[in-house]
Every structure is written in structure tokens, then in C-alpha cells.
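Heads up: the structure comes next, in C-alpha cells.
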Amino acid sequence: MATHHTLWMGLALLGVLGDLQAAPEAQVSVQPNFQQDKFLGRWFSAGLASNSSWLREKKAALSMCKSVVAPATDGGLNLTSTFLRKNQCETRTMLLQPAGSLGSYSYRSPHWGSTYSVSVVETDYDQYALLYSQGSKGPGEDFRMATLYSRTQTPRAELKEKFTAFCKAQGFTEDTIVFLPQTDKCMTEQ
């Protein structure tokens, strides 16, 4: 009887370990010595990856958007994005509140009522930034998203390769990674 119980426990443990190995990393690193003042200014969303079904459903209709990062009064960041939706420019602002180390923020979604962590994983401040967001939309609905921001509308091929490698390391598959096409709409200063 003890041998039978041990066998089942061993199989259960192997199953748990197998799931742990297959799961994407829950923690991502943050840009060392993150300098928030250098991160401010205009960025373009050049790439996205997400485990959310909306990306697969809407990715053909998505296009690049312009985002402006400005300091918030609480030491966090205001991330204001302007994008094309139903042939009109729409603007949304997210307040990223400081959450621990520099480069780590939290965001409370008014739509979902959930709080997400947002990390600046890597940036050179002049050309690109890799951001990673994670949280939960509800019970059992984990949400993960990686974003490639570029200072220009035409990021270099090496940056796209870097973003793809980062996404795959986080468990995203090719069909969940999209590079957003350029658009002339909603990109001018307003």
C-alpha cells in the first residue's frame, strides 16, 4: 500500500514539476539603474504579444499608436496613447504608479477593475523599450503582455528580433506576437 501511495505521489510531483517547467517565468527583470527622466517623451508601439484572445481576434485591425510618457505627481508615469479606432483618433491615459524598484509600476484598469504590474524590462532610452505587463482579468484569467516601444515608426530589424526572442522566453508563441503596421493617422502632435 505504501509503495502504491509513493508511486502516485511521485507521478503527481512529476506532473507538477512538468507544469512548472512549461509555465512562463512569473518574474521578469527590470532595467538595471532605470532612469525615469530619460524614459519620458514620445514612443511608438511597434510590437505586441499577449496571451489574451483579443489579440488573436483583433490583430489584423491593429496598427501602430503614438504614446507620450510624462511624469505624474506621485512619482509615477502618465502614459497617454493615441490610436486609430473606428476611423477616429482615440486617446487614453494610464497612470503607472511606482511599485517597488525603479522601472516597476502598477496600473489599475477601470475597465476590468484589476491591477496589473508593468515593468520596463530593457531600454536604451534613445531607440527602444521592452515592457512586460501581467495581472488577472478575473478568477483563472491571467493576463500577460509584452510591448516593444520605439522612438521611431520604423524600428530596426535587430530590435524586432530582440523583441521576438524576449517574447518567446516569456512563453509567447509566434501566433501571439504581432508587429504593428505604420499608419499616418493619429501620429501627429496634438
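Glycine residues also receive a Cβ, built from the backbone N, Cα and C atoms like all the rest.
Original residues throughout; no substitutions modelled.
Lys59 (mutagenesis position) has a Cβ environment of 15 other Cβ atoms inside 10 Å. Lys59 to Ala appears in Swiss-Prot as a mutagenesis experiment; the accompanying note says: Increases enzyme activity about two-fold.
Secondary structure at Met64 (mutagenesis position), as computed by DSSP, is coil. In sequence order, Phe44, Ser45, Ala46, Gln153, Leu180, Pro181, Gln182, Thr183, Met187 constitute the residues six or more apart from Met64 (mutagenesis position) in its chain with CB-CB distances below 8 Å. Annotation of the mutagenesis experiment Met64 to Ala in Swiss-Prot: Reduces enzyme activity almost ten-fold.
What Swiss-Prot notes for the published mutagenesis of Cys65 to Ala is this: Loss of enzyme activity. Non-local contacts of Cys65 (mutagenesis position) by the CB criterion (under 8 A, 6+ apart in sequence, same chain) comprise Phe44, Ser45, Ser81, Thr82, Phe83, Leu84, Leu180, Cys186.
According to Swiss-Prot, the feature active site, nucleophile maps to Cys65.
Leu79 (mutagenesis position) falls within a strand segment according to DSSP. Under mutagenesis, Swiss-Prot gives Leu79 to Ala with this note: Reduces enzyme activity over ten-fold.
Within 10 Å of the Cβ of Phe83 (mutagenesis position) there are 21 other Cβ atoms, across all protein chains. What Swiss-Prot notes for the published mutagenesis of Phe83 to Ala is this: Reduces enzyme activity about five-fold.
Quoting Swiss-Prot on the mutagenesis of Leu131 to Ala: Reduces enzyme activity almost ten-fold. Packing around Leu131 (mutagenesis position) is summarised by its Cβ count: 23 other Cβ atoms lie within 10 angstroms of its Cβ, all protein chains included. Under the three-state DSSP scheme, Leu131 (mutagenesis position) falls in the strand class.
While the structure shown retains the original residue, Swiss-Prot records the mutagenesis experiment Tyr149 to Ala with this note: Increases enzyme activity about two-fold. A sphere of 10 angstroms centred on the C-beta of Tyr149 (mutagenesis position) encloses 24 other C-beta atoms.
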Should any of the mutagenesis positions Lys59, Leu79, Leu131 have a Cα within 10 Å of the Cα of Tyr149 (mutagenesis position), which are they?
Leu131
Given a separation of at least six residues and a C-beta threshold under 8 Å, show me what packs close to Leu79 (mutagenesis position) in the same chain.
Ser67, Val68, Val69, Thr93, Met94, Leu96
Could you tell me the C-alpha distance between Leu131 (mutagenesis position) and Lys59 (mutagenesis position) in angstrom, no decimals?
19
Reduce the DSSP letter at Lys59 (mutagenesis position) to three states and note it down.
helix
